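Since the structure comes first, as structure tokens, the remarks are kept for the end.
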Amino acid sequence: MSILEKITSSPSECAEHLTNKDSCLSKKIQKELTSFLEKKETLGCDSESCVITHPAVKAYAQQKGLDLSKELETRFKAPGPRNNTGLLTNFNIDETLQRWAIKYTKFFNCPFSMMDFERVHYKFNQVDMVKVYKGEELQYVEGKVVKRPCNTFGCVLNTDFSTGTGKHWVAIFVDMRGDCWSIEYFNSAGNSPPGPVIRWMERVKQQLLKIHHTVKTLAVTNIRHQRSQTECGPYSLFYIRARLDNVSYAHFISARITDEDMYKFRTHLFRIA
């Protein structure tokens, strides 16, 4: 079985919380744009996202007072390097996690962080995990800031400092489901967590031990999965997605997941920009 078969994502450009994948658009927008959608080839388009980002359609929508930006943000996957091995940006990552937070209503999506988060202002270092669990921590979902109880937490970090341009993406996942809670660090290159992450994990562990009897920290780093220079972003997102779909962290320490799997996963992550 392919590793991609263990998760619930698909190559559709529609956001994954939508149950009807025949169209990603709301019924109102479908009706208003029928003439464009039926003749999308004349616009040089082969997808709905292409149609609603076409200059002629955007101009028409503006005249009619239609909010196409909201459609793109809440009903489509994030734009990104879907069919190539382009490096993922923080926007690619955060916009994907925000969309997953619509599908997984108990998932707290934390904005990306650079590795100097202990001295630079990043949400990652300010989050109180007890407040996350109790629904007292603010997060961005469906275009608005909300509070809601969450039993999972995910964030993608870059191993570079904020003064740099970025080096390598890694993942943090906190699982507050079940009897034994876990604070997990995943690095597709197989490297151990650096000091700032170790300190963060221990601090969060002490927070959670105030409300739960068993909490452990895990470094999921015993296998070097990644061999390419481009797939650290997809690997980091894949780890979070697999854990949301209840794939055990043990799967990542028992067998290598290949770069070829991540090339395919890109088609599950993004719509064509």
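Along the chain as shown, the residues are counted starting at 1.
Heads up, the Cβ atoms here are built off N, Cα and C, so glycines get one too.
If you draw a 10 Å sphere around the CB of His168 (mutagenesis position), it holds 19 other CB atoms from the protein chains shown. What Swiss-Prot records for His168 (among others) is active site, and it gives a curator's inference as the kind of evidence.
Residues or ranges marked as active site in Swiss-Prot: Asn187 (among others). Within 10 Å of the C-beta of Asn187 (active site) we count 27 further C-beta atoms, all protein chains included.
What Swiss-Prot records for Cys232 is active site, nucleophile. The Cβ of Cys232 (mutagenesis position) has Leu88, His168, Trp169, Val170, Ser188, Ala189, Gln226 as same-chain neighbours under 8 Å, each 6 or more residues away in sequence.
As annotated by Swiss-Prot, substrate binding site applies to Gln226. A sphere of 10 angstroms centred on the C-beta of Gln226 (substrate binding site) encloses 22 other C-beta atoms.
According to Swiss-Prot, the mutagenesis experiment His168 to Arg carries the following note: Loss of activity.
As a published mutagenesis entry, Cys232 to Ser appears in Swiss-Prot alongside the note: Loss of activity.
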